[in-house]
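For 183-385, the entry in Swiss-Prot reads domain 'Histidine kinase', with the evidence type sequence analysis. One mutagenesis experiment catalogued in Swiss-Prot, Ser76 to Ala, is accompanied by this note: Lack of phosphorylation by YbdM. Quoted from Swiss-Prot for the published mutagenesis Ser76 to Asp: Shows increased phosphorylation, as well as increased autophosphorylation and phosphotransfer to DegU. Negatively affects competence development. Under its mutagenesis entries, Swiss-Prot includes Ala193 to Val with the note: Retains its autophosphorylation activity, but cannot phosphorylate DegU. According to Swiss-Prot, the mutagenesis experiment Gly218 to Glu carries this note: Retains its autophosphorylation activity, but shows a decrease in DegU phosphorylation activity. Decreases the rate of dephosphorylation of DegU.
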Amino acid sequence: MNKTKMDSKVLDSILMKMLKTVDGSKDEVFQIGEQSRQQYEQLVEELKQIKQQVYEVIELGDKLEVQTRHARNRLSEVSRNFHRFSEEEIRNAYEKAHKLQVELTMIQQREKQLRERRDDLERRLLGLQEIIERSESLVSQITVVLNYLNQDLREVGLLLADAQAKQDFGLRIIEAQEEERKRVSREIHDGPAQMLANVMMRSELIERIFRDRGAEDGFQEIKNLRQNVRNALYEVRRIIYDLRPMALDDLGLIPTLRKYLYTTEEYNGKVKIHFQCIGETEDQRLAPQFEVALFRLAQEAVSNALKHSESEEITVKVEITKDFVILMIKDNGKGFDLKEAKEKKNKSFGLLGMKERVDLLEGTMTIDSKIGLGTFIMIKVPLSL
């Protein structure tokens, strides 16, 4: 008995050391990614300045070429007819031609240096982008490992007899959590974070605009900044809404789904989304677990269509009967090969998650998709769960 306790303590100690090492590695990878991201943003700003300088130098070089050509023509004319010009006029023509030629040579050298610097920055940005993507992927993978090592799956193990099934189930839950966290993180970084960074940069220019270009341009820049802040606020609200629509608790499935689809259509712009509801009233309510599950299923299906199908139209239909709720999502996109998608499970994770959610509700999900003919998904859930 004592030996068993001792073995358990030794194993716990080994596990804790391993977790600490893995967690430390995760922090180091994260720091590398953050440093690379900061350097990337600095280089992007420097690249913008270099490109502007290249443009200005090319413009100046073109002007100097014209002036140099005129000066050489003038010098040639003076040389051919030197008896008609004074010594001072000849000297001035020569000095001007020489000075312009020197300036042109220097500006051409400057252009060459700037172009080389621009090319070098673009190569470094590509390298940094690769480091950032790899660090994000590594952090995500390490987090999955940490969560799996930390998570107690004993209770789930009582429900799952097969050890392999238990492992797959646990990993799938953790991967789903990490995918969602990555999605939210990416949306915040690419949306509000970028917008606010832009606001910060532009706010630093306002004083210079007031000083150099006057109050009218300065006030216009403030107005533009205000619009940027509004856009950032809209993005934050949209992300919050995607995480958990508060209207779902207050209004129910149908009004919330209608609002979500309207907002999604407005946000994406190019895709037309139609919504139809059969056999319901606006204030009809379902049990909370049905409302949340059906909303998430519709959200996932629409999100998949927007990301992958390249469709121009999406139709969402909800039919509520006495015993069932039927959810149908159809798009006119490029479709996909169902057999191939099932074989590549890592590439059909969204559909796999939808299938598992439907199974929990004891429902059925059928998918009909053909390449070039779009996709049709029908989900049928019994209300007697």
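The backbone N, Cα and C atoms fix where each Cβ goes, glycine too.
Here the original residues stay in place, and none of the substitutions has been built in.
Feature map: annotations from Swiss-Prot on the structure.
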residue : record               : DSSP (3 states)
Ser76   : mutagenesis position : helix
Ala193  : mutagenesis position : helix
Gly218  : mutagenesis position : helix
Listed in sequence order, the residues of the same chain lying six or more positions from Ala193 (mutagenesis position) whose CB sits under 8 Å from its CB are none
Pick out which of the mutagenesis positions Ser76, Gly218 has the most other Cβ atoms within 10 Å of its own Cβ.
-> Gly218
Distance, Ser76 (mutagenesis position) to Gly218 (mutagenesis position) (CA atoms, angstrom) = 51
Averaged over the domain 'Histidine kinase' (183-385), what pLDDT does the prediction give?
-> 80
